[in-house]
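Enquirer: Sharing a structure below in structure tokens format, with a few things to ask.
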Amino acid sequence: MKPHFRNTVERMYRDTFSYNFYNRPILSRRNTVWLCYEVKTKGPSRPRLDAKIFRGQVYSQPEHHAEMCFLSWFCGNQLPAYKCFQITWFVSWTPCPDCVAKLAEFLAEHPNVTLTISAARLYYYWERDYRRALCRLSQAGARVKIMDDEEFAYCWENFVYSEGQPFMPWYKFDDNYAFLHRTLKEILRNPMEAMYPHIFYFHFKNLRKAYGRNESWLCFTMEVVKHHSPVSWKRGVFRNQVDPETHCHAERCFLSWFCDDILSPNTNYEVTWYTSWSPCPECAGEVAEFLARHSNVNLTIFTARLYYFWDTDYQEGLRSLSQEGASVEIMGYKDFKYCWENFVYNDDEPFKPWKGLKYNFLFLDSKLQEILE
């Protein structure tokens, strides 16, 4: 992946930023994509390794796009694979489908990299292929969000020749943000079909000490009961959303979608979750309240790991789920294998258990039984 040119600058002028990052949802003549990036190592201090700006033309060949220029630069630096890197982009437009495909490949090949994309605007958000591309980015593990006022101010301070002037939001800035935020949330609110292998192995590995697993992933199956027999109906994958208003965990994402689009009082449901983490106290409480109100829903939760199982609030959350009829269990080998076969783009590769899977299962299962006694 070698673009024919690289167009990088340290900072941009104020008028350039205001023109190209103007967050009006529909704009013409903004044919240059600006990508401000930061690369940090993960850790307590998280030192910033580099921060610059790439430019690219939206109507040129994909290899000339700003996203591809960044990937060429990053891969060309041959940064050590044993270190974990946190990449943040502030972009004037969200990536096109071609760039998204390359980004998904990049993230699959670099499990030590996390990518957050904060966009000023959504590119062709009404077109099906572009909406699917945003969902694919999320499936690949990237975080996608709309730039808010704090992020605009941060870019102004760090990527603009501001000459000491503060960032001043323009007319209808808040209205534009609210519209784009709602639109992106609607695009990403529906469940994904599956996840990529590196996502599954990283987030569902049942380690005793699972450092860096700061996201919750939830695979679900849903059966409706007809003529006293369950009939398979729906399945999918949720992950926690980057939402400055709600910080929506995967469990809340499921409940929101289920209540708005699926739930009927005249239908009985058998729902099974396979989660990377057990629910936090707030989510456990909401799920317990939901089950108390809807006796037509039976829920079984298989979890790869117990979240803060030594904390009494988290223990009480698990007990509240059990008291409202939810079955809470630890994922074992057959459950991981089932998820691999049904919720992962596995290319017909078999599930490969990791060292310590059975031992960790026994440890977590004993802890769960102690909590639920």
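Including glycine, each Cβ sits where the backbone N, Cα and C put it.
When I checked Swiss-Prot for this same protein, it listed these features:
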- E251: active site, proton donor (ACT_SITE)
- H65, C96, C99: Zn(2+) 1 binding site (BINDING)
- H249, C280, C283: Zn(2+) 2 binding site (BINDING)
- 29-137: domain 'CMP/dCMP-type deaminase 1' (DOMAIN)
- H65 to R: Nearly abolished antiviral activity; when associated with R-249 (MUTAGEN)
- E67 to A: No effect on cytidine deaminase and antiviral activity (MUTAGEN)
- H249 to C: Reduced but not abolished antiviral activity (MUTAGEN)
- L255 to D: Resistant to HIV-1 Vif and reduces Vif binding but is still efficiently incorporated into the virion (MUTAGEN)
- F258 to A: Resistant to HIV-1 Vif and reduces Vif binding but is still efficiently incorporated into the virion (MUTAGEN)
- P265 to A: Impaired interaction with HIV-1 Vif protein (MUTAGEN)
- C280 to S: Reduced but not abolished antiviral activity. Nearly abolished antiviral activity; when associated with Q-96 (MUTAGEN)
- C283 to S: Reduced but not abolished antiviral activity. Nearly abolished antiviral activity; when associated with S-99 (MUTAGEN)
- E289 to K: Abolished interaction with HIV-1 Vif protein. Resistant to HIV-1 Vif and reduces Vif binding but is still efficiently incorporated into the virion (MUTAGEN)
- H294 to D: Resistant to HIV-1 Vif, reduces Vif binding and abolishes incorporation into the virion (MUTAGEN)
- E324 to R: Abolished interaction with HIV-1 Vif protein (MUTAGEN)
- D347 to R: Does not affect interaction with HIV-1 Vif protein (MUTAGEN)
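If you look at the structure here, what lies around each of the features I listed?
Expert: Classification of E251 (active site, proton donor) by DSSP places it within a helix.
For C96 (Zn(2+) 1 binding site), other Cβ atoms within 10 Å of its Cβ number 18. Look at C96 (Zn(2+) 1 binding site): DSSP puts it in coil.
According to its DSSP assignment, C283 (mutagenesis position) is helical. The number of other Cβ atoms within 10 Å of the Cβ belonging to C283 (mutagenesis position), over all protein chains shown, comes to 24.
In the three-state DSSP classification, H65 (mutagenesis position) falls within coil. Note on H65 (mutagenesis position): other Cβ atoms within 10 Å of its Cβ, all shown chains, come to 26.
Under 8 Å, Cβ to Cβ, and six or more positions away along its own chain, E67 (mutagenesis position) finds V33, L35, G56, W89, V91, P95, C99, K102, L103.
For H249 (mutagenesis position), the number of other Cβ atoms no farther than 10 Å from its own Cβ, over all displayed protein chains, is 24.
Listed in sequence order, the residues of the same chain lying 6 or more apart from L255 (mutagenesis position) and placing their CB within less than 8 Å of its CB are E286, V287, F290.
With a 10 A radius on its CB, F258 (mutagenesis position) counts 19 other CB atoms from all the protein chains.
Of all Cβ atoms in the protein chains displayed, 7 besides its own lie within 10 Å of the Cβ of P265 (mutagenesis position).
Cβ contacts within 10 Å of C280 (mutagenesis position), excluding its own Cβ and spanning all protein chains shown: 18.
All protein chains shown were included, and the count of other CB atoms within 10 Å of the CB of E289 (mutagenesis position) stands at 13.
Remark: H294 (mutagenesis position) has L263 as non-local neighbours, by Cβ distance under 8 Å and separation of at least 6 in sequence. In the three-state DSSP classification, H294 (mutagenesis position) falls within coil.
Spatially close to E324 (mutagenesis position) yet at least six residues away along the chain are V287, A288, E289, L291, A292, judged by Cβ distances under 8 angstroms.
Applying an 8 A CB threshold to same-chain residues 6 or more apart, the list for D347 (mutagenesis position) is empty.
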Enquirer: By DSSP, how many residues in the domain 'CMP/dCMP-type deaminase 1' (29-137) are helix, how many strand, and how many coil?
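Expert: Grouping H, G, I as helix and E, B as strand yields 37 helix, 34 strand, 38 coil.
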Enquirer: Quick one: which residues besides H249, C280, C283 have a Cβ within 8 Å of the Zn(2+) 2 site's Cβ centroid, in sequence order?
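Expert: Close Cβ neighbours, site residues excluded: S216, A250, E251, R252, P279, P281, E282, A284, E286.
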Enquirer: Using a 10 Å cut-off between Cα atoms, which of these recorded positions sit near C283 (mutagenesis position): H65, C96, F258, P265?
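Expert: Within 10 Å of C283 (mutagenesis position): none of them.
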Enquirer: Would you report the average pLDDT that the model assigns to the domain 'CMP/dCMP-type deaminase 1' (29-137)?
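Expert: Mean pLDDT for the domain 'CMP/dCMP-type deaminase 1' (29-137): 88.
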Enquirer: Which number gives the other C-beta atoms within 10 angstroms of the C-beta of C99 (Zn(2+) 1 binding site), all protein chains shown included?
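Expert: Here the count is 23.
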